[in-house]
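Participant: Looking at Swiss-Prot, you'll find the mutagenesis ARG51 to Ala noted as follows: Improves protein stability; when associated with A-54. Under the heading of mutagenesis, Swiss-Prot lists LEU54 to Ala and annotates it as follows: Improves protein stability; when associated with A-51. According to Swiss-Prot, the feature domain 'Cyclin N-terminal' maps to 139-265. Under its mutagenesis entries, Swiss-Prot includes ARG169 to Ala with the note: Prevents binding to cdc2 and improves protein stability; when associated with A-170 and A-171. According to Swiss-Prot, the mutagenesis experiment GLU170 to Ala carries the annotation: Prevents binding to cdc2 and improves protein stability; when associated with A-169 and A-171. Looking at Swiss-Prot, you'll find the mutagenesis ILE171 to Ala noted as follows: Prevents binding to cdc2 and improves protein stability; when associated with A-169 and A-170. According to Swiss-Prot, the experimentally introduced change SER268 to Asn is described as follows: No effect on protein stability; when associated with A-329. Record note (Swiss-Prot), mutagenesis THR329 to Ala: No effect on protein stability; when associated with N-268. The unchanged residue is displayed.
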Amino acid sequence: MALYSISKPVGSKINKHSYQDENTLVGKQALSKGTEKTKLSTNFEINLPRRTVLSDVSNVGKNNADEKDTKKAKRSFDESNLSTNEEADKPVESKFVKKLKVYSKNADPSVETLQKDRVSNVDDHLSSNPLMAEEYAPEIFEYIRKLDLKCLPNPKYMDQQKELTWKMREILNEWLVEIHSNFCLMPETLYLAVNIIDRFLSRRSCSLSKFQLTGITALLIASKYEEVMCPSIQNFVYMTDGAFTVEDVCVAERYMLNVLNFDLSYPSPLNFLRKISQAEGYDAQTRTLGKYLTEIYLFDHDLLRYPMSKIAAAAMYLSRRLLRRGPWTPKLVESSGGYEEHELKEIAYIMLHYHNKPLEHKAFFQKYSSKRFLKASIFVHQLVRQRYSVNRTDDDDLQSEPSSSLTNDGH
């Protein structure tokens, strides 16, 4: 059954030269209205992720959603940026030591040492974040941890979807990552959009033909909620490559908000990351890796059953292990909300396993392969495949930790 009953008006095709707002992303001619300062270069449209997603899996049945059925849905990916088998023997640290410093296995870096290794990062000025206010932080984080449990979607909601699969969720979320990056939206906007999709699908069934509409509408809603200057609805519609109209998105927006009872409360995992980062001395390197590892949540449905506070804590725990930043101290346990090391290892293992699978999320990988994110995706893929290979069981290599170190209680 279709999710929305909408009849598209005649002549509703979007004219890419006709619309305007503060975040104009298309058009070769100067617009007659608006200010010049708010317009972006028209060269930007070359990389716009404008397309109809999931159109190549329209015949995939619910019961045939294995790797063979969804082969056409996987977009090509150039793995030239990753090390080859011959390069795997080279120390990963030597390639990215200027960006991400990996301490020796027996090192116990102090907070003062980590402060010297800080790099420029968009989250450096955490003091301006009201959630980090010392006077109110305990009450604030107690509230958002309760909210975190309230906002959990049904981790098995795909069982009630007749036409959708988890693979389709990955494809949709990767497309949203592309749009999110091209629109230069806040990180919180992406997480809220995905949470809206997951919570909505936990309550309602959705047809494959309306799945992209659900995704783009969720991103629009999240943008209105989080952004200071939200892109116009025409911008979002344009990204669907004519698959939907402005009216379609407006109807979907009203319907989705009614299903969610207009409740858009959602604690971003970045709030928990920043809290832990504060406890460890604001090490921007571990925090950057933590952001990358946390975003795996968008593509691995096994993480849906965990609250975002625990996923963020596990991401920081794993990033510290990968960079050998020392043990998970009582101070870090307290700042994470009380999560002990043994409670985080299961999630850390899921994150490790993600990197032992073939790469297929191009937009996600490329996003974190930039200098802005310290080439975190390249670094982690190479390091995990070296140090935590699924086929590795020996502990003889003194330069790495045993493959079981994240699954057993021992160190």
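Every residue, even glycine, has its Cβ placed from backbone N, Cα and C.
At each noted site, the model still has the original residue.
These figures come from a predicted structure and were not determined experimentally.
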Participant: What residue among the mutagenesis positions SER268, THR329 has the most other CB atoms lying within 10 A of its CB?
Facilitator: SER268
Participant: Please report the Cα separation of ARG169 (mutagenesis position) and ARG51 (mutagenesis position) in Å, rounded to an integer.
Facilitator: 16
Participant: Can you tell which of the mutagenesis positions (ARG51, ARG169) has the fewest other C-beta atoms within 10 angstroms of its C-beta?
Facilitator: ARG51
Participant: Reduce the DSSP letter at GLU170 (mutagenesis position) to three states and note it down.
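Facilitator: Reduced to three states, the DSSP call for GLU170 (mutagenesis position) is helix.
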Participant: Within 10 Å of the Cβ of GLU170 (mutagenesis position), how many other Cβ atoms can you find? Include all protein chains, please.
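Facilitator: Step by step: centre on the Cβ of GLU170 (mutagenesis position), count other Cβ atoms within 10 Å, giving 20.
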Participant: Spatially, and counting Cα to Cα, which of the mutagenesis positions is closest to SER268 (mutagenesis position)? Options: ARG51, GLU170, ILE171, THR329.
Facilitator: GLU170
Participant: In three-state terms from DSSP, label THR329 (mutagenesis position) for me.
Facilitator: coil
Participant: When the Cα of ARG51 (mutagenesis position) is compared with the Cα of each of the mutagenesis positions GLU170, ILE171, THR329, which one is closest?
Facilitator: ILE171
Participant: Sorry to bug you, but what's the C-alpha spacing from THR329 (mutagenesis position) to ILE171 (mutagenesis position), rounded to the closest Å?
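Facilitator: ILE171 (mutagenesis position) to THR329 (mutagenesis position), Cα-Cα distance: 38 Å.
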Participant: What are the DSSP helix/strand/coil residue counts across the domain 'Cyclin N-terminal' (139-265)?
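Facilitator: When I sort the residues of the domain 'Cyclin N-terminal' (139-265) into the three classes, I find 87 helix, 0 strand, 40 coil.
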Participant: Cα of GLU170 (mutagenesis position) to Cα of THR329 (mutagenesis position): how many Å, rounded?
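Facilitator: Distance between the two Cα atoms comes out at 34 Å.
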